[in-house]
Amino acid sequence: MLEGAKFNVLAVGNHHNNDNNYYAFTQEFYQKLNEGSNMSMESMQTSNAGGSVSMSVDNSSVGSSDALIGHPGLKPVRHYSLSVGQSVFRPGRVTHALNDDALAQALMDTRYPTEGLTNYDEWTIDLRKLNMGPAFAQGAFGKLYKGTYNGEDVAIKILERPENSPEKAQFMEQQFQQEVSMLANLKHPNIVRFIGACRKPMVWCIVTEYAKGGSVRQFLTRRQNRAVPLKLAVKQALDVARGMAYVHGRNFIHRDLKSDNLLISADKSIKIADFGVARIEVQTEGMTPETGTYRWMAPEMIQHRAYNQKVDVYSFGIVLWELITGLLPFQNMTAVQAAFAVVNRGVRPTVPNDCLPVLSDIMTRCWDANPEVRPCFVEVVKLLEAAETEIMTTARKARFRCCLSQPMTID
């Protein structure tokens, strides 16, 4: 069994405080998986431009620790006995189409104060400056909306407080605190930019930049699963690797790195998103078959064994394969079948025969079953930079040969 790494603000493996309540359940679920369960695992496919509300499997949120959950900069929450449906009375500014949207109205309800973050006052959203547009993704506990804040396009994530379950509400509050604390302290060109957050009695709200290009998975789907041009694929892979090198350098783990959570900016650069709250559904509802995350998940996470930052490296290997091939990983399997094949038969995606050797080497090292064999992201960045140089050099040589083959002309 692997020993979880010791991080300043992160507990890993089976030591998550939030894992204890459902550990037995997940073990039973894995037992069924190990017996060859053929449950449907189709993803919700709710990729978005500011995060994701798709569900995943082993997802105590990024940076989970008592120190982070109990951060002194986070206000205690007052509890109200109202539901979202009961709260809507005097809305703030929403589009006409959202008049019947209870979550949006609950956020804008002026009868209740906006609760922000002490010591993080600059991150507390001023709802007077927030204009909400249509929802573009949703899950069991919330929705994602496009909107504007101070005139800037933003993605607005709203999570609903469970009405009749204090335990679920407490857990979701912890997840909200963790994601806000993470995003407020992560500043990198390849990390989705955090704009602010707030609470209302019935909802939590997180606002991030809006990535107009959608997710990498949506991009590949629009291309009808055709491979991304190699130069662009390597550039985007480098964006992800650099962002993750930064995240790991801050002693955090993402835990749900996949193409759904990689957002494309207007300049085609990649932004890593989804650092916590979007993955609350599994722990609040128990292990669920409605997830596609198994396709990217490291075997030690699938088996609920102790893990460390190398789970993100494994997932990156799968993402790199996606960019190179344009295909959905294990597309001929359900996600549960893929998980079974990965863990019990060592199956991995097939590397194309014409794949650049350096890229093939990166993929296979990243998704090695042994986490100790997987490179760190700092090394991955160096390897991809070498691949990028090789691709550019080859292209220049090809252009030079083309020029030599053309007859000389005199003007």
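Note that Cβ sites are derived from N, Cα and C of the backbone, with glycine treated the same way.
Note that this is a predicted model, so its numbers are computed, not measured.
Now, the feature entries from Swiss-Prot:
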| type | residues | note |
| --- | --- | --- |
| DOMAIN | 130-392 | domain 'Protein kinase' |
| BINDING | F136, A137, Q138, G139, A140, F141, G142, K143, L144, K157 | ATP binding site |
| MUTAGEN | S165 to A | No effect on kinase activity |
| MUTAGEN | S181 to A | No effect on kinase activity |
| MUTAGEN | S215 to A | Loss of kinase activity |
| ACT_SITE | D256 | active site, proton acceptor |
| MUTAGEN | S259 to A | Loss of kinase activity |
| MUTAGEN | S265 to A | Slightly increases kinase activity |
| MUTAGEN | S269 to A | Loss of kinase activity |
| MUTAGEN | S360 to A | No effect on kinase activity |
Nearest-integer angstrom distance between the alpha carbons (Cα) of G142 (ATP binding site) and S181 (mutagenesis position): 20
Where S181 (mutagenesis position) sits in the secondary structure, as DSSP reduces it to three classes: helix
Integer Å distance between the CA atoms belonging to the residue listed as 'active site, proton acceptor' and S181 (mutagenesis position): 18
Among Q138, S165, S215, S259 [recorded positions], residue with fewest other Cβ within 10 Å: S165
F136 (ATP binding site) and S265 (mutagenesis position), distance between Cα atoms, whole Å: 17
Distance check against F136 (ATP binding site) for the recorded positions S165, S215, D256, S259, keeping those with Cα within 10 Å: none
D256 (active site, proton acceptor) versus L144 (ATP binding site) - Cα distance in angstrom: 18
Cα-proximity to S215 (mutagenesis position), 10 Å cut-off, over recorded positions Q138, S165, D256, S259: S259
Taken over the domain 'Protein kinase' (130-392), the model's mean pLDDT: 88
Protein Cβ atoms within 10 Å of F136 (ATP binding site), excluding its own: 17
